[in-house]
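First up is the structure itself, then whatever we jot down about it.
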Amino acid sequence: MPDISLSIPRRRLPRLRPLAAAVLGAVLLHGQAWAAQPVEKPQPVPAQAGNEPGLTQGLKETGNYTVTTAPAEPLHLDPPKLPDLSGYTAAAVEAKIVRKPGGRASVQRMVQQQPLKEFTGGSNRLAEWVKRQRQMPQAIFIEGGYVNLAQLAGKLPASALEQVEPGVFVARLPIVVSQGATLDIDKQVKELRLSQERGAFLVNDGMLFVRDSKVTGWSESKKEPAWFKTPNEFRPFLISWGGAEVYLSNSTFTSFGYNASKAYGISISQYSPGMDKQMKRPRPKGWVIDSTIVDSWYGFYCYEADDLVVKGNTYRDNIVYGIDPHDRSHRLIIADNTVHGTRKKHGIIVSREVNDSFIFNNRSYENKLSGIVLDRNSEGNLVAYNEVYRNHSDGITLYESGDNLLWGNQVLANRRHGIRVRNSVNIRLYENLAAGNQLIGVYGHIKDLTNTDRNIALDPFDTKVSLIVVGGKLAGNGSGPLSVDSPLSLELYRVAMLAPTKSSGISLPGVLGEKQDQILDLLVRQDKAVLIDPVESQAELQD
């Protein structure tokens with residue numbers, strides 16, 4: 001077996017953060033005893049007869065796969081260019097506020113109001129508000145221009161909005177920001193409490209600002225936040241619709257959302273397909289920056305929304321997901337967030353054609369399943385420089401999502417795989433560190449999803465997987481550094497495999513194990529790029 005502790009090419013890796021340095025140090029220390037043992041050095045594998053002189057494509061057939069040297073130059077990539085975040089600030093939010101003309105607030109019925117149809121239409125949802133308000137349901141409507149919530153003190157009935165102590169307001173009806181209106185909730189409002197018992201929530205169809213404040217789903221009977229108990233129990237929420245803009249800055253949102261359509265927590269969503277065709281609104285806009293979101297059903301959700309910014313937030317102890325952009329949302333920036341303690345599923349997930357987006361410099365840890373997930377044909381995304389650790393499943397997971405680049409991530413001490421790729425092609429993994437994960441450092445595989453509850457027409461898939469792995473370190477992962485089952489192709493170059501957990505040394509599971517000697521000889525001893533692919537494709541190459 002090759003001694004891969006020797007002759008590893010020197011190269012520049014991303015700077016290790018303290019946790020990454022500690023984990024890597026521990027696994028390297030664990031591997032020192034193995035590295036010190038004398039091992040039999042392999043003989044170089046000779047080129048196959050019949051190759052043209054000067055080519056580096058000698059075939060080495062093993063089972064149904066071949067190991068081939070590949071040109072390294074096409075594998076070179078410059079570090080990815082990240083979006084400039086300097087413009088997404090509290091001052092930039094302030095500059096977006098237009099304070100004239102002044103607007104007004106009034107109490108009106110909820111029925112026959114476009115922004116509320118999602119909550120008063122099918123599935124007998126109107127009954128929820130009848131039960132809670134004990135009357136034909138009403139809401140507070142902001143109309144006609146700019147309104148600061150603090151200025152409404154004493155101007156509406158206490159059954160609608162009451163200031164219960166200086167700067168602390170309780171809303172006992174839903175608040176609707178109408179098209180053409182602006183609602184500003186600023187530091188004059190120490191806390192806006194949305195009454196759970198009375199069915200209050202926030203709907204934005206105009207411009208909504210929450211700055212230096214606190215908004216809480218509130219149990220009036222218990223005099224505390226409406227802490228999560230069961231999925232279907234109503235809790236207040238915030239939704240911003242197509243054509244509207246929402247800017248949440250330096251604020252805290254607690255105990256939002258439940259298991260009902262568009263009532264998930266903090267949501268930015270185009271109108272439903274039927275209403276969208278009728279209303280023809282542009283896609284919604286918004287930023288969520290430098291804020292804290294706690295105990296929400298979904299910490300953040302979007303649907304058919306473009307160019308949103310989710311930056312510098314803390315998502316803590318949310319229920320299903322921390323950050324969940326969904327269906328056909330594009331060019332998102334998800335950066336500098338800390339996401340931890342998600343109780344049911346993933347920290348950060350983008351799902352169903354969330355394309356051309358940037359997920360970088362986030363920390364996602366101690367979530368119930370994976371730290372970061374790309375799902376259901378989400379393509380063209382960059383996942384870079386994230387620290388993903390101690391999650392209860394994988395670190396980073398890609399399901400049925402091709403053409404994505406993972407660069408410089410530190411994926412550490414997760415309970416399953418470090419980086420897992422399923423049914424996804426043209427996945428490029430550059431300069432990543434996967435260390436101390438309980439199963440495989442990088443795991444690629446295929447799975448037939450036909451006989452599952454998946455809607456194949458809505459979420460098609462191919463049972464194909466292909467990866468390019470360049471640079472980085474795979475160290476001290478419990479079941480091995482790398483495994484790819486049935487790859488369409490796999491390219492490896494400058495990958496350091498360190499600190500095996502088994503006394504026998506580095507072991508590549510699965511089909512890679514059958515040709516481990518050839519792979520490690522080319523990759524480590526000869527410092528060449530290695531291509532592993534099916535015999536059929538190599539036969540096509542020769543033809």
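Cβ from N, Cα, C; glycine included.
Annotated active site, proton acceptor per Swiss-Prot: His326, in sequence order. According to DSSP, His326 (mutagenesis position) sits within a strand segment. Using a 10 Å radius centred on the Cβ of His326 (mutagenesis position) and all shown protein chains, the other Cβ atoms total 24.
Other C-beta atoms found within 10 angstroms of the C-beta of Arg316 (mutagenesis position) number 18, with every protein chain shown included. Looking at Swiss-Prot, the entry for mutagenesis of Arg316 to Ala says: Can complement the alginate secretion defect and the epimerase defect of FRD1200 mutant, but cannot complement the epimerase defect of FRD462 mutant.
According to Swiss-Prot, the experimentally introduced change His326 to Ala is described as follows: Can complement the alginate secretion defect of FRD1200 mutant, but not the epimerization defect.
Neighbour count (other Cβ atoms within 10 Å of the Cβ, all protein chains): 18 for Asn361 (mutagenesis position). Quoted from Swiss-Prot, the note on the mutagenesis of Asn361 to Ala is: Can complement the alginate secretion defect and the epimerase defect of FRD1200 mutant, but cannot complement the epimerase defect of FRD462 mutant.
In the three-state DSSP scheme, Asn362 (mutagenesis position) is classed as coil. For Asn362 (mutagenesis position), the same-chain residues 6+ apart in sequence whose C-beta sits under 8 angstroms from its C-beta are Ile334, Ala335, Asp336, Asn337, Thr338, Val339, Ile348, Ile372, Asn386, Glu387. Swiss-Prot documents Asn362 to Ala as a published mutagenesis change and attaches the note Cannot complement the alginate secretion defect of FRD1200 mutant or the epimerase defect of FRD462 mutant.
What Swiss-Prot says about the mutagenesis result for Ser364 to Ala is this: Can complement the alginate secretion defect of FRD1200 mutant and the epimerase defect of FRD462 mutant. The number of other Cβ atoms within 10 Å of the Cβ belonging to Ser364 (mutagenesis position), over all protein chains shown, comes to 30.
Using a 10 Å Cβ-Cβ cutoff, Tyr365 (mutagenesis position) registers 22 neighbours. Swiss-Prot lists Tyr365 to Phe among its mutagenesis entries, and the accompanying note reads: Can complement the alginate secretion defect of FRD1200 mutant and the epimerase defect of FRD462 mutant.
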Integer Cα-Cα distance in angstrom, Asn361 (mutagenesis position) to His326 (mutagenesis position): 21
Tyr365 (mutagenesis position) versus Arg316 (mutagenesis position) - Cα distance in angstrom: 10
Length of the line joining the Cα atoms of Ser364 (mutagenesis position) and His326 (mutagenesis position), in Å: 19
